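Notes to accompany the following structure.
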Amino acid sequence: MPLCRPEHLMPRASRVPVAASLPLSHAVIPTQLPSRPGHRPPGRPRRCPKASCLPPPVGPSSTQTAKRVTMGWPRPGRALVAVKALLVLSLLQVPAQAVVRAVLEDNSSSVDFADLPALFGVPLAPEGIRGYLMEVKPANACHPIEAPRLGNRSLGAIVLIRRYDCTFDLKVLNAQRAGFEAAIVHNVHSDDLVSMTHVYEDLRGQIAIPSVFVSEAASQDLRVILGCNKSAHALLLPDDPPCHDLGCHPVLTVSWVLGCTLALVVSAFFVLNHLWLWAQACCSHRRPVKTSTCQKAQVRTFTWHNDLCAICLDEYEEGDQLKILPCSHTYHCKCIDPWFSQAPRRSCPVCKQSVAATEDSFDSTTYSFRDEDPSLPGHRPPIWAIQVQLRSRRLELLGRASPHCHCSTTSLEAEYTTVSSAPPEAPGQ
């Protein structure tokens, strides 16, 4: 049966009346186990104690207990606010679950213990950290501690620290300054896992080693396992290796899906809008022009002498191409087409009626009538108008010169046209 250290062999700092500060179920005689093999009190048998005989760790210091008694516990309202704040912080900053593995007999067997990594310092590497577990003085590591004595061992050292009496960041910083590669902080009188946070910003910036928090039962088992096997060591591992897949991060997965969906919806909206505008543009170009704006001049073939062109003052001959405007005036196609192309507006040369469109190279455009007023400054009548006026004046003069000739203006015009078109006689005949 395992032997426990008698009370008179305990250090003075450990002689605390446990029954006075603990419930009746915890009032047991405290014992002290060797931290490493070979450091047992004289006269002890070389037997490894069981976990049932492990001493309960000493609770918080008397100073903190006195402060609690003096200041009192927080009020229920403040406690509720504190609980809500802790819940919010836990949602915003959830640490990754890690594992403390006790490796026995040259990696032949191992025991895992659950823990929580600290929210400060460097995170655990995927391959983990190996080292021999050691206890130091003071056990709470609130003051500078002793450096580890490894001798010829190939692995580093991992320190086991008791909770309370100071902040977590100070404990881990003292372990780092002593030369330990990692720190394990265990709970006291509880098996709950606590997320370790920092208090002092300047201390947090100096911490460069990882640290984890374990329960009280895990610390007791680690003492027994690692204290009874010389080749046993501790291995701090992250529970899950780092995952770069979106399936490991639900929030990122949902955000990615929502982002892709929104991008597809916006793209589809722009594409449909562009197609709709393109379809409207095509329909507008294919709409038929109104009947009132697409009146075209009629083209006919002249078959008999019945009139003359008001532009060139030549009679129509058989086979000439004539163009009849909407106002029923007829012109040569070779005369009216250049007229339309050079005139500032498309209108009949005689009656000035607007022509919406023609059949040969003209658009159905109606021009303004502001230039039709001859009284406007800068107005110059066209050549054909001057020729018409001169021709009318000549006919009038011919009619006055022959008072005994009872001929109409039409007959005089025809006679004048015949005379003017006859070839001149040669002299001397």
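Note that Cβ sites are derived from N, Cα and C of the backbone, with glycine treated the same way.
Those substitutions? Not in this structure, it's all original residues.
Confidence over the domain 'PA' (151-223), given as mean pLDDT on the 0 to 100 scale, stands at 91. The domain 'PA' annotation in Swiss-Prot covers 151-223.
As a published mutagenesis entry, Asn107 to Ser appears in Swiss-Prot alongside the note: Abolishes glycosylation; when associated with S-152 and S-229.
Quoted from Swiss-Prot, the note on the mutagenesis of Asn152 to Ser is: Abolishes glycosylation; when associated with S-107 and S-229.
For the published mutagenesis Asn229 to Ser, Swiss-Prot gives the following note: Abolishes glycosylation; when associated with S-107 and S-152. In the three-state DSSP scheme, Asn229 (mutagenesis position) is classed as coil.
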Surrounding CB atoms that lie within 10 Å of the CB of Asn229 (mutagenesis position), all protein chains: 16
Residues in the domain 'PA' (151-223) grouped by DSSP into helix, strand and remaining coil: 25 helix, 16 strand, 32 coil
